[in-house]
Amino acid sequence: MATASPRSDTSNNHSGRLQLQVTVSSAKLKRKKNWFGTAIYTEVVVDGEITKTAKSSSSSNPKWDEQLTVNVTPQTTLEFQVWSHRTLKADALLGKATIDLKQALLIHNRKLERVKEQLKLSLENKNGIAQTGELTVVLDGLVIEQENITNCSSSPTIEIQENGDALHENGEPSARTTARLAVEGTNGIDNHVPTSTLVQNSCCSYVVNGDNTPSSPSQVAARPKNTPAPKPLASEPADDTVNGESSSFAPTDNASVTGTPVVSEENALSPNCTSTTVEDPPVQEILTSSENNECIPSTSAELESEARSILEPDTSNSRSSSAFEAAKSRQPDGCMDPVRQQSGNANTETLPSGWEQRKDPHGRTYYVDHNTRTTTWERPQPLPPGWERRVDDRRRVYYVDHNTRTTTWQRPTMESVRNFEQWQSQRNQLQGAMQQFNQRYLYSASMLAAENDPYGPLPPGWEKRVDSTDRVYFVNHNTKTTQWEDPRTQGLQNEEPLPEGWEIRYTREGVRYFVDHNTRTTTFKDPRNGKSSVTKGGPQIAYERGFRWKLAHFRYLCQSNALPSHVKINVSRQTLFEDSFQQIMALKPYDLRRRLYVIFRGEEGLDYGGLAREWFFLLSHEVLNPMYCLFEYAGKNNYCLQINPASTINPDHLSYFCFIGRFIAMALFHGKFIDTGFSLPFYKRMLSKKLTIKDLESIDTEFYNSLIWIRDNNIEECGLEMYFSVDMEILGKVTSHDLKLGGSNILVTEENKDEYIGLMTEWRFSRGVQEQTKAFLDGFNEVVPLQWLQYFDEKELEVMLCGMQEVDLADWQRNTVYRHYTRNSKQIIWFWQFVKETDNEVRMRLLQFVTGTCRLPLGGFAELMGSNGPQKFCIEKVGKDTWLPRSHTCFNRLDLPPYKSYEQLKEKLLFAIEETEGFGQE
């Protein structure tokens, strides 16, 4: 339970806040029932900080019973907002209510312990403010001392000054407050002098982000004489300055010394002085005597008379100036304390964000860094230009120098940066002189190679390196990957991939040669066309690279760039789409390369690969569902998918396409299959291949036939008046698009109809889906670089992503193993009889029940993947004949009980396949 005191410890929370336990219990909402279901959650807003509860599935009577911990002050106002979460739209506000902690503390005798509040929810609409329901919350764990509210026992006055204006919360100031003499400047600046009078039970004066300008001389209190001095960091100090602004709760113990202090002329007359106030020490401490500069203190009577003449209530500029001249005439020249003036100038500088100035019991000034929870005697300076403060994943503060692209743990200052620059300049000059002396007549081989590089500079973010065996490789800092292929030549249309086992290297002079790792030989001749890098000509060399080699090369890239550990994905089957979207988009793209550990809520299954396969299969079926308007079928007779131009109706459609791109890349990276594939033109666009008119035939036969007719016939004889412009209708809105600049005024003729056909083909593939395609490819490229797919064509990419759909029964039987059964067991014979009699759909359902997916890899059942690599289909004898069959998707194993008849086996298998959903543990 948090207890507040006037000098509460602020080591954990630098702003003096206290912890309050807020339990959001339930709500009763006046709204229509939503047949599609919705999720209700509550936001608690405390001084701009938002804390959310979990989502409740009830739409009218949601219950949470969730405890939230918030940091508050006695003046905090708690705001509760009840929201309705929507999947494809922005969340809707259902109502809001507020609690004033100050009133609640006064009502409940400064104690909030298990206080139950029934809040009326309201919402502003076009007809006014309407009541939308009730919210039940419980406040607990906050006890405030009386001094923290009234701040004094005998005088309830609390003075809060903000921007120079005095605000009195509890009425006019009491007559028992200490009389204070002040000289006001032109801008209402407080240049006060504490008197020797000491008044007990006086109220504190708070200065908030402004100049301390009391409306009358009797509004500032002195600190009690016997109050113990605070310690640094253990309790609140006497004088606090946050970001250069003073918050003086009371003077130090020196206030009881007899005598009238001398006021600094700079503080009294400077019109641009900040709100920082420093208590003036007594005259006996200010006036000193030395050999070079002797200052003789005046008598007490003279000082008092001067103080009366100076500190009259009518403090105009002229009178205050003449008064100070009179005070200075009493002293020799130069008697003003230089230390005092210097400290005044230092305090006018603004502290960096998160820093606070305090004083210890000995009056020494120190500084608190609330960002790192450390203290220092040196005054912090603002960061030099080009520097930035950051926090790493372990909450450690470090500093980034964008000028040199370096980082450091130590906070930089202008002096340290200046010293480092001088040292670095001298070091560079010395190294340059030494290098110029040592290599006077030598040329840099790397510089010569870079100048002679026929491909020019590398793309942005790429770097060329050499390993220990002098093999050149390339680093992509954008995706944190490495590869052997040169990115400048990778994916060129006019250059085909190398044969298996071959590699391109460059000499020191930049001449390209080829390495055959099969025979461990090198040659200047290109094995693809026989042309030499040195001499032109030579015979053509035919070669063929199979799909298996490409797939093995892709798997090698994935394994070499995989990260250790695993990433958990906790989803519910009822909200699979939204849960997966929130978690995948919250992770860093490179974290998605870690091994996946999927958890279905409410199910106790352990993921050794089987749950991940089912998650990919189920989620792909969900996200590619045309019902969400993100994708549509490519044609009437083609059930492959393509991006829906009407997907812009969803305001967050680009975020969803980026998520789908990440998800598809994860499926390729982890070797999992999805349920439904895309159209072949979409795969070609992923591979950056040019789309032709022939690709239109598979997605829009009518459009394709129209363009073919235009190509094969004379359109001028037919009298067709066509222009380089086309209309498109999306959701009933018709828009016109020019195929080229000014196309609506350019007539299509026999001479330019080929250009028209090409532009129409390009427009048909990209109409209304440019932004969606870019978002999809950006999300895909964040996980799997598109360069890794350069060797594949669109059909091979489809097989990699969707697998094989046809089931070869002979291959299935040939690659099945048995445990406690034999090939001639009657249950095994009945099982294969059941598989032969069913259609392909039931076989797919059976395959999904056992392996987690209904798709097969390219190699068929021989390449089924288990938890630790390839694992064949297995049938094991388990249980009694009254049991249902069970499956272990991580190991591709079917537990088949010893049934006594074929009819019993068929009935149990069909029931398990069609009715079972979920995982458990044995």
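Yeah, the Cβs are placed from backbone N, Cα and C, and that goes for glycine too.
When other Cβ atoms within 10 Å of the Cβ of Cys890 (active site, glycyl thioester intermediate) are tallied across all protein chains shown, the result is 22. As annotated by Swiss-Prot, active site, glycyl thioester intermediate applies to Cys890.
With DSSP states grouped into helix (H, G, I), strand (E, B) and coil, the domain 'C2' (1-116) comes out at 7 helix, 60 strand, 49 coil. The domain 'C2' annotation in Swiss-Prot covers 1-116 and is backed by sequence analysis.
The annotation domain 'WW 4' is assigned in Swiss-Prot to 496-529.
Annotation comment: Swiss-Prot describes 588-922 as domain 'HECT'.
Listed in Swiss-Prot is the mutagenesis experiment Asp675 to Ala, annotated as follows: Reduces ubiquitin transfer. Remark: Asp675 (mutagenesis position) has Phe617, Leu618, Ser620, His621, Leu624, Cys854 as non-local neighbours, by Cβ distance under 8 Å and separation of at least 6 in sequence.
Under its mutagenesis annotations, Swiss-Prot gives Glu798 to Ala the following note: Reduces ubiquitin transfer. Strongly reduces ubiquitin transfer; when associated with A-845. Reduced to three states, the DSSP call for Glu798 (mutagenesis position) is helix.
Listed in sequence order, Arg855, Leu856, Pro857, Leu858, Gly860 are the same-chain residues six or more apart from Met804 (mutagenesis position) with CB atoms under 8 A from its CB. Where Swiss-Prot documents Met804 to Pro as a mutagenesis experiment, the accompanying text is: Strongly reduces ubiquitin transfer; when associated with P-806.
Its Cβ taken as reference, Glu806 (mutagenesis position) is surrounded by 9 other Cβ atoms within 10 Å in the chains shown. Reduced to three states, the DSSP call for Glu806 (mutagenesis position) is coil. While the structure shown retains the original residue, Swiss-Prot records the mutagenesis experiment Glu806 to Pro with this note: Strongly reduces ubiquitin transfer; when associated with P-804.
For the mutagenesis result Gln848 to Ala, the note given in Swiss-Prot is Abolishes ubiquitin transfer; when associated with A-855. Within 10 Å of the C-beta of Gln848 (mutagenesis position) we count 20 further C-beta atoms, all protein chains included.
The closest partner of Cys890 (active site, glycyl thioester intermediate) among the mutagenesis positions, by CA position, is Gln848; the full candidate set was Glu798, Glu806, Gln848. Rounded to a whole number, the C-alpha distance linking Glu806 (mutagenesis position) with Gln848 (mutagenesis position) is 13 angstrom. You'll find the Cα of Gln848 (mutagenesis position) roughly 19 Å from the Cα of Glu798 (mutagenesis position).
In this structure, Gln848 (mutagenesis position) is part of a helix by DSSP. Helix first, then strand, then coil: DSSP counts for the domain 'WW 4' (496-529) stand at 0 helix, 14 strand, 20 coil.
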